[in-house]
Amino acid sequence: MSLGSLAFTLFLTVVAGIKCNGTEVCAGSPGIPGTPGNHGLPGRDGRDGIKGDPGPPGPMGPPGGMPGLPGRDGLPGAPGAPGEHGDKGEPGERGLPGFPAYLDEELQTASYEIKHQILQTMGVLSLQGSMLSVGDKVFSTNGQSVNFDTIREMCTRAGGHIAAPRNPEENEAIASITKKYNTYPYLGVIEGQTPGDFHYLDGASVNYTNWYPGEPRGRGKEKCVEMYTDGKWNDKGCLQYRLAICEF
């Protein structure tokens with residue numbers, strides 16, 4: 001069918017569906033609904049409404065967390081200015097009366113006599129070879145032979161220390177007692193952690209030595225020091241029995 005014939009057929013179909021009344025007003029049948037149009041542009045905002053009444057109170061919220069720990073103390077402040085001098089105190093109580101002058105003289109006399117007796121005793125002991133005085137030191141022995149720790153304890157109990165010569169004069173005094181008893185004594189000198197490093201019992205470094213040639217050679221195994229009768233030193237173990245000589 002040609003395009004013109006198709007158009008004519010559709011025209012007849014439409015005309016056939018039209019009804020006319022006596023006044024020449026024709027009413028056609030409803031056509032097929034068209035496709036929906038596109039959405040229009042948004043309208044303008046309306047005016048604000050009237051303010052509403054306040055709402056009811058809300059429920060109580062949960063309690064907050066626990067209190068935190070106290071903070072650290074702050075730094076000390078600067079020292080304050082010195083205060084004013086206080087008032088003078090009341091006089092103290094009267095002291096005890098002093099000794100009469102004659103008693104003071106008697107005390108001086110007694111002190112002199114005691115010193116004289118001590119010097120006499122020291123002289124007797126020196127003649128016996130059991131005690132010698134050199135400078136401000138006194139070297140003494142009781143003639144016993146014991147190990148190093150026992151000698152140290154004996155001397156400490158007597159208020160002294162194991163004899164430790166710090167110069168040739170003191171070394172000779174100890175050697176004199178050694179010859180008298182013909183027994184080697186221990187000296188107040190010991191070896192430290194480092195082999196060959198010797199020091200006095202108070203920790204001070206040794207400032208005087210009189211080693212026998214080739215000594216010390218214990219190399220850390222002989223911690224104590226003994227003296228020969230000629231005054232020479234030798235490193236030795238500390239468990240031997242040696243003459244106890246103390247210094248005061």
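Using the three backbone atoms N, Cα and C, a Cβ is placed for every residue, glycine included.
The noted changes are left out; the structure has the residues it started with.
If you look up Swiss-Prot, you'll see E215, R217, N234, D235 marked as Ca(2+) binding site. Same-chain residues at least 6 positions away in sequence with a Cβ under 8 Å from that of D235 (Ca(2+) binding site) are, in sequence order, E191, F198, E215, P216, R217, G218, E222, K223, C224, V225.
Within the model, the domain 'Collagen-like' (28-100) carries an average pLDDT of 75. Feature annotation from Swiss-Prot assigns domain 'Collagen-like' to 28-100.
Marked as domain 'C-type lectin' by Swiss-Prot: 132-248.
In three-state terms derived from DSSP, Y208 (mutagenesis position) belongs to neither a helical nor a strand segment and is classed as coil. Quoted from Swiss-Prot for the published mutagenesis Y208 to H: Knockin homozygous mice develop progressive pulmonary fibrosis. The mutant protein is not secreted in bronchoalveolar fluid from mutant mice.
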Could you round the CA separation between Y208 (mutagenesis position) and N234 (Ca(2+) binding site) to a whole angstrom and send it over?
14
Where does N234 (Ca(2+) binding site) sit by DSSP, helix, strand or coil?
strand
